[in-house]
Amino acid sequence: MSQTNANDLRNNEVFFISPSNNTNKVLDKISQSEVKLWNKLSGANQKWRLIYDTNKQAYKIKVMDNTSLILTWNAPLSSVSVKTDTNGDNQYWYLLQNYISRNVIIRNYMNPNLVLQYNIDDTLMVSTQTSSSNQFFKFSNCIYEALNNRNCKLQTQLNSDRFLSKNLNSQIIVLWQWFDSSRQKWIIEYNETKSAYTLKCQENNRYLTWIQNSNNYVETYQSTDSLIQYWNINYLDNDASKYILYNLQDTNRVLDVYNSQIANGTHVIVDSYHGNTNQQWIINLI
């Protein structure tokens with residue numbers, strides 16, 4: 001296997017799924033049941049979450065604009081659609097990725113002789129496997145594509161005018177209303193070795209770091225390459241517009257606004273995941 005790559009197929013991560021020879025088109029849920037290729041617009045109906053089943057060793061592929069709907073082979077027909085999750089074998093897929101070309105074959109679990117295929121009219125179907133290029137797909141990690149090496153601001157879901165900010169006279173991270181300061185601007189960078197992200201403050205080029213003490217504060221700190229400086233960034237389970245940031249030192253703990261307060265100067269901490277709004281963040285490019 002080659003070096004870890006952001007587009008490796010990992011459980012619970014979200015991807016664009018494109019023809020291998022045309023990443024300007026992606027799988028698109030164009031109605032409550034129909035799925036086909038469409039021009040890439042980056043909407044939630046074009047983002048797909050992979051859910052791995054360890055017993056079947058296969059994936060469900062859920063669309064992010066309605067996560068009760070998953071990619072389904074309409075057996076015994078050749079067509080595919082999105083349908084309500086019934087846990088049927090026709091709703092699971094083997095994903096076979098070539099780690100050099102990054103091409104993926106999407107093979108149905110119910111009948112492994114059948115693979116997903118796109119047609120010249122952009123419709124999708126299952127067919128017996130051939131060497132044809134229209135049975136090869138690319139998976140592109142949505143968050144990596146959107147955020148890696150980008151300048152961003154992080155807004156708490158608690159209030160539309162409270163942002164992740166370095167304190168004026170210390171390294172401590174707090175909430176503060178937006179005033180277009182370098183203390184509020186962050187460069188998000190992916191690390192292939194850790195398979196996680198760092199967030200670097202533009203003011204001091206120091207990294208968002210979980211300080212493991214009784215307060216569980218977050219500060220900016222010089223790079224130590226410690227897990228406390230790395231974050232798994234993912235969408236909410238059912239919302240591709242909001243994010244949770246999990247600390248790599250303990251992925252049950254996430255970036256959190258203390259006590260759901262919104263006053264300027266409220267501490268940002270790391271706390272156990274519960275998914276409430278004080279752990280939800282909106283990340284916008286600057």
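Every residue gets a Cβ built from N, Cα and C, even glycine.
As annotated by Swiss-Prot, domain 'Ricin B-type lectin 1' applies to 12-140, with the evidence given as sequence analysis.
In this model, the domain 'Ricin B-type lectin 2' (180-284) carries an average pLDDT of 97. As annotated by Swiss-Prot, domain 'Ricin B-type lectin 2' applies to 180-284.
Under the three-state DSSP scheme, TRP176 (mutagenesis position) falls in the strand class. TRP176 (mutagenesis position): 21 other CB atoms within 10 A of its CB, across all protein chains. One entry in Swiss-Prot concerns the mutagenesis experiment TRP176 to Ala. Its note says: Significantly decreased binding to bovine mucin, decreased binding to porcine mucin. No binding of N-acetyl-beta-neuraminic acid, significantly decreased binding to N-acetyl-D-galactosamine. Significantly decreased binding to both bovine and porcine mucin; when associated with A-278-279-A.
Annotation of the published mutagenesis PHE179 to Ile in Swiss-Prot: Decreased binding to bovine mucin, no change in binding to porcine mucin. No binding of N-acetyl-beta-neuraminic acid, significantly decreased binding to N-acetyl-D-galactosamine; the original residue is retained in the structure shown.
One mutagenesis experiment catalogued in Swiss-Prot, ASP271 to Phe, is accompanied by this note: No binding of N-acetyl-beta-neuraminic acid, increased binding to N-acetyl-D-galactosamine and galactose; when associated with A-176. Shown in sequence order, ASN216, ARG253, VAL254, ASP256, GLN279 are the residues of the chain, 6+ apart in sequence, with a C-beta less than 8 angstroms from the C-beta of ASP271 (mutagenesis position).
A sphere of 10 angstroms centred on the C-beta of ASN22 (variant position) encloses 13 other C-beta atoms. Per Swiss-Prot, natural variant ASN22 to Ser is noted as: In strain: Type C / C-6814.
Quoted from Swiss-Prot, the note on natural variant ASN74 to Asp is: In strain: Type C / C-6814. Here ASN74 (variant position) comes close to VAL80, SER81, ASN90: these same-chain residues lie at least six apart in sequence, with C-beta atoms under 8 angstroms from its C-beta.
Swiss-Prot gives this note for the natural variant ASN98 to Asp: In strain: Type C / C-6814. ASN98 (variant position) has a Cβ environment of 12 other Cβ atoms inside 10 Å.
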Cβ neighbour count (within 10 Å, all chains shown) around PHE179 (mutagenesis position): 9
Coarse DSSP state, helix versus strand versus coil, of ASN98 (variant position): coil
